[in-house]
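Per Swiss-Prot, the features are:
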{"type": "ACT_SITE", "residues": "H523", "note": "active site, proton acceptor"}
{"type": "BINDING", "residues": "D9, D11, D185", "note": "Mg(2+) binding site"}
{"type": "BINDING", "residues": "Y381", "note": "substrate binding site"}
{"type": "DOMAIN", "residues": "257-530", "note": "domain 'AB hydrolase-1'"}
{"type": "MUTAGEN", "residues": "H332 to Q", "note": "Reduces epoxide hydrolase activity by 95%"}
{"type": "MUTAGEN", "residues": "D333 to G", "note": "Loss of epoxide hydrolase activity"}
{"type": "MUTAGEN", "residues": "W334 to F", "note": "Slight reduction of epoxide hydrolase activity"}
{"type": "MUTAGEN", "residues": "E433 to Q or K", "note": "Slight loss of epoxide hydrolase activity"}
{"type": "MUTAGEN", "residues": "E493 to Q or K", "note": "No effect"}
{"type": "MUTAGEN", "residues": "D495 to H", "note": "Loss of epoxide hydrolase activity"}
{"type": "MUTAGEN", "residues": "H517 to Y", "note": "Reduces epoxide hydrolase activity by 50%. Loss of activity; when associated with Y-521"}
{"type": "MUTAGEN", "residues": "C521 to Y", "note": "Loss of epoxide hydrolase activity; when associated with Y-517"}
{"type": "MUTAGEN", "residues": "H523 to D, N or Y", "note": "Loss of epoxide hydrolase activity"}
{"type": "MUTAGEN", "residues": "Q526 to H", "note": "Reduces epoxide hydrolase activity by 80%; when associated with T-542"}
{"type": "MUTAGEN", "residues": "W540 to L or S", "note": "Reduces epoxide hydrolase activity by 95%"}
{"type": "MUTAGEN", "residues": "K542 to T", "note": "Reduces epoxide hydrolase activity by 80%; when associated with H-526"}
Amino acid sequence: MALRVAAFDLDGVLALPSIAGVLRHTEEALALPRDFLLGAFQMKFPEGPTEQLMKGKITFSQWVPLMDESCRKSSKACGASLPENFSISEIFSQAMAARSINRPMLQAAAALKKKGFTTCIVTNNWLDDSDKRDILAQMMCELSQHFDFLIESCQVGMIKPEPQIYKFVLDTLKAKPNEVVFLDDFGSNLKPARDMGMVTILVRDTASALRELEKVTGTQFPEAPLPVPCSPNDVSHGYVTVKPGIRLHFVEMGSGPAICLCHGFPESWFSWRYQIPALAQAGFRVLAIDMKGYGDSSSPPEIEEYAMELLCEEMVTFLNKLGIPQAVFIGHDWAGVLVWNMALFHPERVRAVASLNTPLMPPNPEVSPMEVIRSIPVFNYQLYFQEPGVAEAELEKNMSRTFKSFFRTSDDMGLLTVNKATEMGGILVGTPEDPKVSKITTEEEIEYYIQQFKKSGFRGPLNWYRNTERNWKWSCKALGRKILVPALMVTAEKDIVLRPEMSKNMENWIPFLKRGHIEDCGHWTQIEKPAEVNQILIKWLKTEIQNPSVTSKI
């Protein structure tokens, strides 16, 4: 029978360095006998303090004095000398602080889950009521988002290597032993699983374990794995009514300073799937919004409902309804225009602003914006989008074709006739009826976009393009203003529409602008180069938001 369940230990597998390794190092540093600390922690004393701890019969704070006393008695019995300031609590605090998530192993678990495996964490863990309990809480919070089940010994009253916990795992996952692969860093924990018929992998080092896991599951893990994305079913969804009959849908994760992620055309909150967990883990409250007209947000048909002035006002209302005085606004594509305007017209509500691909382009009050669009060949598709109903019919006819044609890397974006749409009578003219899915998306992800656009249609999203004159007149009111809030511009080398050179004069209007640049990247920056995007954003956010300079910028 084929494997369909993957069970992972926490310490030493999903979290490194292992506590056992730290205890071993401490034994050596204090010149203690081998296994003096490790033996106690590994429950070599049945019904002793550690077994009670792992079964949830006592808490960490109850366990510490018992272990301190046990260690002092053991030291006298074996003639070992403990330092006066010896503290099990301090040793464990240092061990917990040193641990971090083993990203390659987490990526492997995510890849298996994406392939259809049920994934589970099976760990001997404790009820942590210490003053450092937030360390364990943060790790478990992040990991639990990526697994179907979390089985902790302290919650179920059973520990590895007792056989009953493995039976509990099988019952919980509704699996047979020969359908399960189990990974642990202790052979003693694997033996009962192997005796029951599970496939077992002893994790001595991550690389070897992953090679073995690839072999037994028939799954090839990427050499340069992507950040772990969130899925629609694993995030919290919310709604804010910004005016009668109009609501905005958003996805939320994390705590800390608020970040509003704003997507472009034709996208969804889901386009930020690789950024949401990473930014939340970095210490931020992330709100990824379905922009007006998209997905589960309202999509009124009137063109004027999508005027930039109104869209910005509704973003302010969005913040008000959630009780958020200020937020970091990060936008891509059309939402890049929105976030720059938020910084110009509502700077008091903008803690910082960043745009992917879309530069700040102040209007020329002497030249009609439609003339500008007509003068730039690659903007021809925007002229095609102007007539209500025309582009809607083309894009809604076969949405699988639409999204597979749009979401492609810079190397094969030629499927779209962006510079000849009016001449050819469409933006999809000449594209295959059933294009192959690009390497930056999957069939399942394309299906989610289709599902979302079946709710909203393309009328609302296309209406963002149909307020050009109205937006121009409004934006002229900001002529002469400068953006003084912390700001970041991220350019993508191979974006054929929003080219990096279009941003070259931005420092004239944003004197303290920071920059990031991503090579070999096209228009769909967040999903084409998610690791690079995350690195740039988090570095900037930590500098500007979490550790800001005290120097005034005025």
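Please read every residue number as a count from 1 along the shown chain.
Placement of Cβ uses the backbone N, Cα and C atoms for every residue, glycine included.
Taking the features listed in Swiss-Prot, we show where each one sits on the structure.
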residue	record	CB count, 10 Å
D9	Mg(2+) binding site	23
D185	Mg(2+) binding site	21
H332	mutagenesis position	28
D333	mutagenesis position	25
W334	mutagenesis position	21
Y381	substrate binding site	20
E493	mutagenesis position	14
H517	mutagenesis position	14
Q526	mutagenesis position	23
W540	mutagenesis position	21
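With the fewest other C-beta atoms within 10 Å around its C-beta, E433 stands out among the recorded positions D11, E433. Highlighted in sequence order, L10, G12, V13, L14, A15, S18, A20, T123, D184, F186, N189, V203 have their Cβ within 8 Å of the centre of the Cβ atoms of D9, D11, D185, the residues recorded for Mg(2+), and are not part of that set. Ranking the recorded positions Y381, D495, H523 by the distance of their Cα atoms from the Cα of H332 (mutagenesis position) places H523 first. Looking at E433 (mutagenesis position) and H523 (mutagenesis position), their Cα atoms lie 22 Å from each other. For W540 (mutagenesis position), the nearest neighbour among the binding-site residues D9, D11, D185, Y381, judged by Cα separation, is D11. If you take the C-beta of K542 (mutagenesis position) and look for same-chain residues 6 or more apart in sequence within under 8 angstroms, you find A282.
When Cα-Cα distances from D9 (Mg(2+) binding site) are compared across the mutagenesis positions D333, W334, H517, the shortest belongs to H517. Measuring Cα to Cα from C521 (mutagenesis position), the recorded positions that fall within 10 Å are E493, D495, out of D185, D333, E493, D495. Confidence across the domain 'AB hydrolase-1' (257-530), taken as the mean pLDDT and rounded to a whole number, stands at 96. Distance from the CA of H523 (mutagenesis position) to the CA of D495 (mutagenesis position) is 5 Å. Looking only at the binding-site residues D11, D185, Y381, the one with its C-alpha closest to H523 (mutagenesis position) is Y381. Of all the binding-site residues in the record (D11, D185, Y381), the one with the smallest CA separation from E493 (mutagenesis position) is Y381. Of the recorded residues, Y381 (substrate binding site) and D185 (Mg(2+) binding site) place their C-alpha atoms 56 Å from one another. For D11 (Mg(2+) binding site), the nearest neighbour among the listed mutagenesis positions (D333, H517, Q526), judged by C-alpha distance, is Q526. Cβ neighbours within 10 Å of C521 (mutagenesis position), excluding its own Cβ and spanning all shown chains: 22. Mapped onto three states, the DSSP output places H517 (mutagenesis position) in strand.
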